[in-house]
Amino acid sequence: MKEVVYWSPKKVADWLLENAMPEYCEPLEHFTGQDLINLTQEDFKKPPLCRVSSDNGQRLLDMIETLKMEHHLEAHKNGHANGHLNIGVDIPTPDGSFSIKIKPNGMPNGYRKEMIKIPMPELERSQYPMEWGKTFLAFLYALSCFVLTTVMISVVHERVPPKEVQPPLPDTFFDHFNRVQWAFSICEINGMILVGLWLIQWLLLKYKSIISRRFFCIVGTLYLYRCITMYVTTLPVPGMHFNCSPKLFGDWEAQLRRIMKLIAGGGLSITGSHNMCGDYLYSGHTVMLTLTYLFIKEYSPRRLWWYHWICWLLSVVGIFCILLAHDHYTVDVVVAYYITTRLFWWYHTMANQQVLKEASQMNLLARVWWYRPFQYFEKNVQGIVPRSYHWPFPWPVVHLSRQVKYSRLVNDT
């Protein structure tokens, strides 16, 4: 391997990516190896490096010190001529004066044998700590939001006007496509397939704690938003085919049983647990179809393009079947897609950029209400989480062929 001082800018960029510091690739795109090892703390107090990381570049500087030691770079060389260092010695002469006699010091290449103190970087914690306690809190948050949603559906159901009094609102999609009775079952089957694929993929992920924590935070927030939108505006049923459950008129015991039945059935019509009306704005089915696809694509290798396309088709067909069944207004689906994709992209943009994890006047994303919980969940995650997989089960993997293809331990990102 070439010494660091001879590295090209491309080699420097590759080294940054290998060490999970992609945020430095753009500011250091023209840096050679010599420029890299010459970086000091002062460089991180000036633009553009001062805007990259919240730790003043300490992690990168520690990695550079480690790199110097790995390649035996000597930071404190004494610049002497080649060969043995000649030392001048005063020798008295017969006339009482002194002459200088040159003696070699016996050290090759003219270096003095001196003790050099090399700063050793402190042993830092893992860049991607699991922190299962935080993941459990995120799970409780998502579970609470899901339970609150079922309670809100039961409350809103009591306010939905009868379809004979308030007919369905006009909808452009309904004007062009007649209702297909079995379409909503296709939607829910696609959703269950996507959730199953995501669960299998999650089990094989190396950093499953971090990724599941992100999933719970996002899905919990989406269902919390849904509680608000369905409560503040109650829309009439989107079709005359709806047969809503009878209203209970304050019978809290019956409402509690209905809520428990809805939770046990996962809120799905295909399980017979969901026969209430009013939970239209916005579509929870669209949320799950969209969010599972986004997580599947984000945390799987780019080379599995066929897998991404299959999941995308399942998601798109499922969303189309929601409308084809006339079980949601078009605006319900549009709003659900918009909120889901934006929240997913905002969260991951903030999680992948260290500078966005620190509140400042320049960071406008720090003004969202969920920024403090975000900081708590993500503050110890350094950089982009690799798409790394491992076998989580005690029994070994069975190879179907004698020819084993070796690949990098870390999956392509």
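Positions of Cβ are set from backbone N, Cα and C atoms, glycine also.
Unsubstituted: the structure retains its original residues.
What Swiss-Prot records for 7-70 is domain 'SAM'.
Less than 8 angstroms from the CB of SER283 (mutagenesis position) sit ILE322, HIS328, ASP332, VAL333, VAL335, ALA336, each of them six or more residues away in the same chain. Here Swiss-Prot notes a mutagenesis experiment, SER283 to Ala, with the remark: Completely abolishes enzyme activity. No change in subcellular location.
While the structure shown retains the original residue, Swiss-Prot records the mutagenesis experiment HIS285 to Ala with this note: Completely abolishes enzyme activity. No change in subcellular location. Look at HIS285 (mutagenesis position): DSSP puts it in a helix.
As annotated by Swiss-Prot, active site applies to HIS285 (among others), with the evidence given as experimental evidence. Counting every protein chain shown, the Cβ of HIS285 (mutagenesis position) has 24 other Cβ atoms within 10 Å.
HIS328 (mutagenesis position) falls outside any helix or strand according to DSSP and counts as coil. Quoting Swiss-Prot on the mutagenesis of HIS328 to Ala: Completely abolishes enzyme activity. No change in subcellular location.
The active site annotation in Swiss-Prot covers HIS328 (among others) and rests on experimental evidence.
Per Swiss-Prot, active site is recorded for ASP332 (among others). Counting every protein chain shown, the number of other Cβ atoms lying within 10 Å of the Cβ of ASP332 (active site) is 25.
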Measure the Cβ-based neighbour count of HIS328 (mutagenesis position), defined as the other Cβ atoms within 10 Å of its Cβ. 27
